[in-house]
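Quick look at what Swiss-Prot lists:
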type     : residues                     : note
ACT_SITE : R51                          : active site, proton acceptor
ACT_SITE : E160                         : active site
BINDING  : H13, I14, T15, G22, L30, R51 : NAD(+) binding site
DOMAIN   : 9-209                        : domain 'DarT'
MUTAGEN  : R154 to W                    : No longer toxic in vivo, no longer ADP-ribosylates ssDNA
MUTAGEN  : E160 to A                    : Nearly completely loss of DNA ADP-ribosylation
Amino acid sequence: MKRTYPEPTPIYHITHIDNLKGILRMGKLLAHNQSPPKQRSIAYAHIQERRNRAKVPQPPGGVLHDYVPFYFCPRSPMLYAIYSGATEYQGGQEPILHLVSSAQAVHKAGLPFVFTDRHGVLSHARFFRQLEELAQLDWEAIQASYWADPPELREKKQAEFLVYKAFPWALIEEIAVYSQRVGEEVLKILKQFPEARRPRVCIRKDWYY
């Protein structure tokens with residue numbers, strides 16, 4: 001069943017504010033297998049192990065950890081896990097940034113990418129390479145405000161857009177934050193890198209729990 005998808009199609013990468021300087025210094029987000037060791041992790045350790053083994057069946061291939069991951073929605077189940085203290089990271093959601101771009105911007109830049117119809121570690125996840133195949137995703141599930149049940153709804157909400165090896169900072173269009181305090185800190189960090197692209201910084205509490 002084909003479904004209408006938003007065009008442009010926003011994509012969202014979440015990261016801790018402590019990682020922002022490193023991203024700006026390098027001028028890009030790096031895939032886990034390309035990353036320097038001093039990144040502040042907000043992920044489940046056991047899921048990271050699975051991502052390092054989960055093979056990507058579409059070109060350019062490799063494993064999930066060879067890609068920079070994005071969701072198709074803010075306020076993801078992963079952010080809820082952070083908010084509720086379910087991950088090894090215990091710093092809460094306030095320091096978490098949403099870095100926003102679009103699938104079309106990635107395509108226009110000629111970057112290798114794939115995307116999935118649900119959480120990428122699942123054995124029954126389907127992988128796609130063509131933007132028109134975004135219509136294969138369950139956009140009602142992706143945009144759902146309540147996703148705890150049934151389990152398949154949660155799986156589909158966590159569909160992923162995966163960019164091979166690195167994602168240029170120049171393609172980030174917005175940095176969404178939880179609070180004015182974090183927004184001001186982001187602006188201070190951006191000022192330290194005057195040659196880098198300056199995305200808009202927006203307080204979006206409705207993207208958080």
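Glycine is treated like the rest: Cβ placed from N, Cα and C.
Largest CA to CA distance in the NAD(+) binding set (H13, I14, T15, G22, L30, R51): 23 Å, whole number.
The shortest Cα-Cα distance between E160 (mutagenesis position) and any of the binding-site residues H13, I14, G22, L30 is the one to H13. In the three-state DSSP scheme, I14 (NAD(+) binding site) falls into the strand class.
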